[in-house]
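First comes the structure, then the notes that go with it.
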Amino acid sequence: MTIESIRVKNLLSFDDVILRDFRDINCIIGRNNVGKSNLLKVIRYFYAKLENKKVIPLDFHTNYNAVGEITFTFDTTRIKKIVTSRKNNGRFHKHIYNTLFKSSSVKLNFEELIARKNSTNKSFFSLTLTICKDDSVMWSVDDPKVRSLLATLYPFLYIETRHIDLYDWNPIWKLISNLNSFNFDDVDHDELVNFLDEKISSRKGDYKKYIDRVVSVIDTKPYTYKEKVINYIKVAIKGDSFVNAGEELFTQSDGTNSNKFLETLLHLLITLTRTEFISPIVYIDEPEVGLHPKLAESFVSNLNKIYSKFKKTSELSGPGRYKTPYPNIFYSTHSPSILKQTIKLFGKDQQVLHFSKKKDGSTRVNKINSTYSDERFLNIFSDNEARLFFSEYIVFVEGATELELFRNLSLLNLYPAFSLADIYDANEVILANINPGYSKASIPFVIIKDIDTLIDYSIKTEKFSLRPLFEKMIKELTKEFDYYDTGFGRVRKEIDLFSDIQSSTKKHMDSGLFFKRFSLHNLSSRINKVSRKLNRYFMTTTIEGALINEQSLPYFFNWIGDVILTQMTINNPNPDKFIEAMRRRYNIKSQVVPLFKSVFCIGLNHPVYSSAVDKQALRIKLSFLNYLKRKVYSDFNNEKEIVLALRLAFGGKTETQYTLDKLRKDGEAELFREKIKNYKNNELFFLEPQMTKTSGWVTTFLNYTIEKITSEESDDDRIRQKLSFIFPEIISIIEQASSSIEAEESSLTG
């Protein structure tokens with residue numbers, strides 16, 4: 001390991017942040033403007049001052065504090081072991097030992113003391129840079145030799161892909177010069193000139209004389225150590241102009257060059273440090289820039305191949321594999337493809353750091369749980385799941401109908417903030433691994449489930465039973481509250497109430513369709529008050545029930561009427577003769593249902609009829625609509641029963657949480673079921689194909705209702721107010737998410 005920790009105090013968006021326990025691969029994610037690039041600025045500034053460069057000072061996070069600090073704690077365990085070994089007594093080894101380890105004048109700071117306390121067999125070295133208001137700086141270690149040596153042993157390289165010259169790869173030479181510890185002291189300049197003179201001169205002395213003439217004319221400063229490294233390496237290879245797959249760089253696309261540049265740089269970084277004690281740090285800002293998603297995946301895959309090639313483990317050993325610690329590689333990304341591949345391929349050798357903003361505007365950094373032991377999850381972990389790590393708000397649902405509902409464009413137009421939420425249909429395997437409650441990402445979320453995932457009711461025994469999820473939730477709630485927490489007593493009381501439900505009898509009526517006195521709505525409300533802490537919301541009914549209720553019933557009837565009037569076409573290529581024939585066969589007053597069924601069907605196209613046919617068709621439709629409404633109100637006792645019949649017809653459940661299929665299997669509510677069956681076969685035959693999940697009725701009904709309300713109300717606020725009255729559960733979920741998103745947006749822009 002290269003770095004043990006980085007601490008930043010009162011600089012840029014950082015109030016006081018400590019990053020520690022780095023892995024070989026460190027993937028940084030987060031929304032724009034949360035401080036990801038500020039980490040790069042801080043590290044870059046620290047190293048610039050380490051190398052005595054003049055750079056623009058960093059802004060303070062708050063001017064109430066007169067100073068800012070950057071503290072790097074380096075892991076010197078390996079280098080100390082090397083330089084204290086009897087085998088290594090070279091000049092540079094002695095210099096390292098005398099500079100870093102022999103002196104007792106270097107005091108340990110708090111981070112170093114903590115690090116030593118936690119690992120007595122390890123060696124650490126901390127260096128703090130203090131920035132003052134007058135732009136002056138102070139180092140915790142005065143000796144410039146120490147700082148220079150740290151810059152040599154732990155070099156820093158950064159790549160901002162948006163700003164690199166994709167046709168000039170010379171920065172790679174700088175990298176190469178930083179990754180070795182060659183000794184040039186024994187290289188005699190005159191001997192080198194004589195050697196070359198002997199090898200390349202056509203006549204003895206020609207090369208030497210040529211060099212002498214050049215030196216007599218020009219005046220140059222001596223090569224630095226790094227320049228010597230580059231020149232000696234270039235002499236030994238066939239050329240120093242980079243090509244990509246044998247082609248000149250200018251002939252390649254920007255994306256191809258960017259990918260190859262990064263691959264080459266990281267390949268060299270890993271390869272050249274396997275037998276060196278220099279431990280570099282590299283930071284790549286948005287490596288995905290200019291890359292196709294599949295090429296972005298290949299970038300991580302190829303990095304993993306070279307990483308694995310040299311890695312020595314108990315299972316993998318042999319020539320060419322080393323236990324040498326890898327460089328610390330950081331890359332910040334907005335790419336789900338890169339994040340996905342990092343998590344899947346690097347396992348425990350990676351970590352994901354999630355940057356977000358606190359309410360006060362300072363940067364928060366959370367280490368995400370990004371290692372998974374569940375191979376089922378890793379097998380299905382795709383870009384769809386990875387993109388949730390970048391979400392502003394996540395709504396986890398349990399069905400395609402919910403996806404259709406919450407992604408409805410008409411709704412999103414009325415609630416623009418909600419359009420920023422990710423709606424995700426998650427099974428239990430994915431939900432257990434990807435929800436922010438597990439990953440520890442600072443992403444607000446809610447898990448929406450039906451109440452029947454918690455409880456089950458038997459019409460025969462008139463008793464509830466608690467499902468496993470309820471038992472699990474009770475355990476989680478108990479853990480969430482401390483015994484002395486002021487809210488513990490209230491939650492404990494609610495938990496006891498929930499547990500008592502299964503031992504009490506709840507009478508039903510109307511053949512088990514409704515409860516007699518028990519209110520499922522009240523139970524759901526009480527559950528949601530305490531489950532909110534677990535980011536869970538349980539709907540009193542299903543999505544079908546939330547859409548079809550007593551408040552929405554008038555709109556549902558109007559929607560059915562709209563389907564009849566606008567979507568039903570004449571079921572014959574000769575409409576004039578056909579409609580006359582059907583009129584003669586069926587009496588419009590006493591046989592309107594068979595007449596309607598014979599004449600009309602749901603049509604994809606809307607042919608133009610003669611005015612006479614239009615009038616005849618409209619008369620039949622209106623007669624049928626009047627008959628349908630009268631029949632519905634005569635067949636059922638009240639609107640509560642009408643709503644239930646429609647819910648069940650469209651795949652919903654009774655108040656006692658029975659579907660039509662379950663009622664049939666248990667032999668319950670036979671008369672009620674028979675009524676629904678008759679409606680499906682006769683009066684509502686044209687809707688029967690839509691009475692299934694994802695058939696499209698949710699979208700068409702919701703669009704119709706919003707359009708209808710829009711025509712009734714004067715502004716969006718009144719439209720939203722009416723929607724909240726008609727669909728209270730649905731809109732409360734949307735409003736809660738919107739409020740959270742708007743608050744987050746405000747903190748980012750404020």
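A Cβ is built for glycine as well, from the same backbone N, Cα and C atoms used for every other residue.
None of the listed substitutions appears in this model.
Swiss-Prot annotations:
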type: BINDING; residues: Asn33, Val34, Gly35, Lys36, Ser37; note: ATP binding site
type: BINDING; residues: Glu398, Asp450, Asp452; note: divalent metal cation 1 binding site
type: BINDING; residues: Glu402, Ser623, Glu641; note: divalent metal cation 2 binding site
type: MUTAGEN; residues: Lys36 to Ala; note: No longer protects against SECphi6 infection
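Features recorded in Swiss-Prot, as mapped to the structure shown.
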residue	record	contacts (Cβ under 8 Å, 6+ apart)
Val34	ATP binding site	Ser13, Phe355, Ser356, Lys357, Thr363, Leu748
Gly35	ATP binding site	Leu12, Ser13, Phe14, Phe355, Lys357, Thr363, Val365
Lys36	mutagenesis position	Ile28, Ile29, Gly30, Ser332, Phe355
Ser37	ATP binding site	Asp285, Ser332
Glu398	divalent metal cation 1 binding site	Asp425, Ala426, Ile448, Lys449, Asp450, Thr453
Glu402	divalent metal cation 2 binding site	Ile423, Asp425, Ile448, Ile543
Asp452	divalent metal cation 1 binding site	Arg467, Lys653, Gln657
Glu641	divalent metal cation 2 binding site	Asp510, Leu513, Phe672
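On the backbone, the CA of Ser623 (divalent metal cation 2 binding site) and the CA of Asn33 (ATP binding site) stand 62 Å apart. Classification of Glu402 (divalent metal cation 2 binding site) by DSSP places it within a helix. The Cβ centroid of Glu398, Asp450, Asp452 marks the divalent metal cation 1 site; residues of that chain outside this set whose Cβ lies within 8 Å of it are Lys449, Ile451, Thr453, Phe538, Met539, Thr542, given in sequence order. For Ser623 (divalent metal cation 2 binding site), the count of additional Cβ atoms within 10 Å of its Cβ stands at 15 [all protein chains shown]. Other than Asn33, Val34, Gly35, Lys36, Ser37, the residues of this chain whose Cβ falls within 8 Å of the Cβ centroid of the ATP site are, in sequence order, Ser13, Gly30, Arg31, Asn32, Asn38, Phe355, Thr363. In three-state terms derived from DSSP, Gly35 (ATP binding site) belongs to neither a helical nor a strand segment and is classed as coil.
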